[in-house]
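Accompanying notes for the structure given below.
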Amino acid sequence: MWSRRIPLFIFGVLVLILSVAAEDVVWRWSCDNGKCVKLKNDPRSSEPALSLEACKMFCNEYGLLWPRPTGEADLGNFLSKINLNSIEVKILKKGATDDLMEAAAKRFKEQVSLAIPRGSTPKLTGKAVDVYLVNENPNEKAFSLEMDESYGLRVSPSGADRVNATITANSFFGMRHGLETLSQLFVFDDIRDHLLMVRDVNISDKPVYPYRGILLDTARNYYSIESIKRTIEAMAAVKLNTFHWHITDSQSFPFVTTKRPNLYKFGALSPQKVYTKAAIREVVRFGLERGVRVLPEFDAPAHVGEGWQDTDLTVCFKAEPWKSYCVEPPCGQLNPTKDELYQYLEDIYSDMAEVFDTTDIFHMGGDEVSEACWNSSDSIQNFMMQNRWDLDKESFLKLWNYFQQKAQDKAYKAFGKKLPLILWTSTLTNYKHIDDYLNKDDYIIQVWTTGVDPQIKGLLEKGYRLIMSNYDALYFDCGYGAWVGAGNNWCSPYIGWQKVYDNSPAVIALEHRDQVLGGEAALWSEQSDTSTLDGRLWPRAAALAERLWAEPATSWQDAEYRMLHIRERLVRMGIQAESLQPEWCYQNEGYCYS
């Protein structure tokens, strides 16, 4: 349908800007066969010059929208000049989400202003815009894996001097997504200094997958609260909805747990590099206003060390040679045989439940447990022999399960409900015996092995729900130099946005795709911190966002022109997103190919 409207689009734009001269303009753009072609402007021509972004908005099926809508996406044929100071948002149904709706409305206006390049000043002439928000469930503001994120967006002229935009949704989250889409329908005519808006719009949209996330490891290196909020801001711009906070590990314990203060006092990298309850609440609220749940992970029983030194509840901490006991230094695992450990866990979980109070799920970690580490402890060996267990792989799985069941009970108690729990793939989750240990109704399994791992099919056939984080496409720390020794890191090479985009959960899961809740890009932080965060994540995470929102049947080539634009939009937001191509390619579509 889009190809048939290209001539109409050009006519529509001409009608709106016909009276404006462009004598000083050197270049103009024209839509030709789905590409915006750069042409030398002729001031004597009766055809006014068309700006690049105005051309891109209509020269392909989804305009400049990211992620692409999954339902109807009719962008009409016309752009209207808009007065930036005459945009009003009106909430038609009041309820418990009023504060969130008002915050979203304020942010929407800020997002609209992103269409204006730094240093440009739009003319304050043009039509007024009235945005009407119709939330059918204005009292519902809880995250859930079943929440309705759908929305409908209608834009149409209203008389000679106004444009009406109406967003309808069944939740605040859908409403927020609709505002995000609407903000992307504004472009700046840098030839005439006018803010423009698509005048006739009909969009129906909803995500394919309910879980669309980014994991950030803030234990191996510290990230400022400002950088975390900046990440969530960018996530909201591309409709990602879960910030998975891997907040502790063996290298540091920066989470301020008031019930066990020695953990962070002894475990933080410095007294300043901690996450207080007030700071976490700020992040959680920031995420809620942007439709992003903040999901805590307390990784156990492995990946513990710093902070636990004086508890007598760990084994093999800083053991040497480390390669014999863990996958990276320092080693450390909890001792499941210590009864006192489980009160510690309940206290940590309770402190997390208090501050991460919007989460509907909880991540318990559970990867890379070393049998050799546990087997190095006399007390653990004695416990296993008392229980008539051997010291073999199967018996250590029993010990691990002993820990997991007790930790599970403490998590339910701390959160005050039986919430879904997430575990990483591991020897405990092996499909050959997982149902001996983990109930498929209680646990979601997050896959970090490759996308062709036979474990995926085995887990799906047994009815388990999965989140895909296969490292061969979604580990954003891959492709850098080794941090122990020389050479490249373990999961090299670097993963480009194209591979991220083409990593389809539906293709991986096939007939079991309904059991896949979504996916998540992971940034493990051995070699990243606040100063490198943006470039590691963006714009690659935007590729993940469209894959999980739309699950397109097409590949990255069809999305490239929009991908280049969303990168530019992120930069305008203050995100230091990595450059994908020379800017020349953005201005000359179709020339930069292999």
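Here, residue 1 is simply the first one shown, and the rest follow in order.
A Cβ is built for glycine as well, from the same backbone N, Cα and C atoms used for every other residue.
Substituted residues are absent from this model; it holds the original ones throughout.
What Swiss-Prot records for this protein:
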{"type": "ACT_SITE", "residues": "Asp249", "note": "active site, charge relay system"}
{"type": "ACT_SITE", "residues": "His303", "note": "active site, charge relay system"}
{"type": "MUTAGEN", "residues": "Glu328 to Gln", "note": "19% decrease in catalytic activity with 4MU-beta-GlcNAc as substrate. 2.5-fold increase in KM for GlcNAc-beta-1,4-GlcNAc. kcat is 12% of the wild-type value using GlcNAc-beta-1,4-GlcNAc as substrate. 1.6-fold increase in Ki for TMG-chitotriomycin inhibitor"}
{"type": "ACT_SITE", "residues": "Glu368", "note": "active site, charge relay system"}
{"type": "MUTAGEN", "residues": "His433 to Ala", "note": "1389-fold decrease in catalytic activity with 4MU-beta-GlcNAc as substrate"}
{"type": "MUTAGEN", "residues": "Trp448 to Ala", "note": "2-fold increase in KM, 927-fold decrease in kcat and a 1900-fold decrease in kcat/KM with 4MU-beta-GlcNAc as substrate"}
{"type": "MUTAGEN", "residues": "Trp448 to Phe", "note": "Slight increase in KM and more than 1000-fold decrease in kcat/KM with 4MU-beta-GlcNAc as substrate"}
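Its Cβ placed at the centre, Asp249 (active site, charge relay system) has 26 other Cβ atoms within 10 Å. A gap of 5 Å separates the Cα atoms of His303 (active site, charge relay system) and Asp249 (active site, charge relay system). A straight line from the CA of His433 (mutagenesis position) to the CA of Glu368 (active site, charge relay system) spans 17 Å. In the structure shown, across all protein chains, His303 is the one of the recorded positions His303, His433 with the greatest number of other Cβ atoms within 10 Å. Taking the Cβ of Trp448 (mutagenesis position) as centre and 10 Å as the limit, one finds 21 other Cβ atoms among all the protein chains shown.
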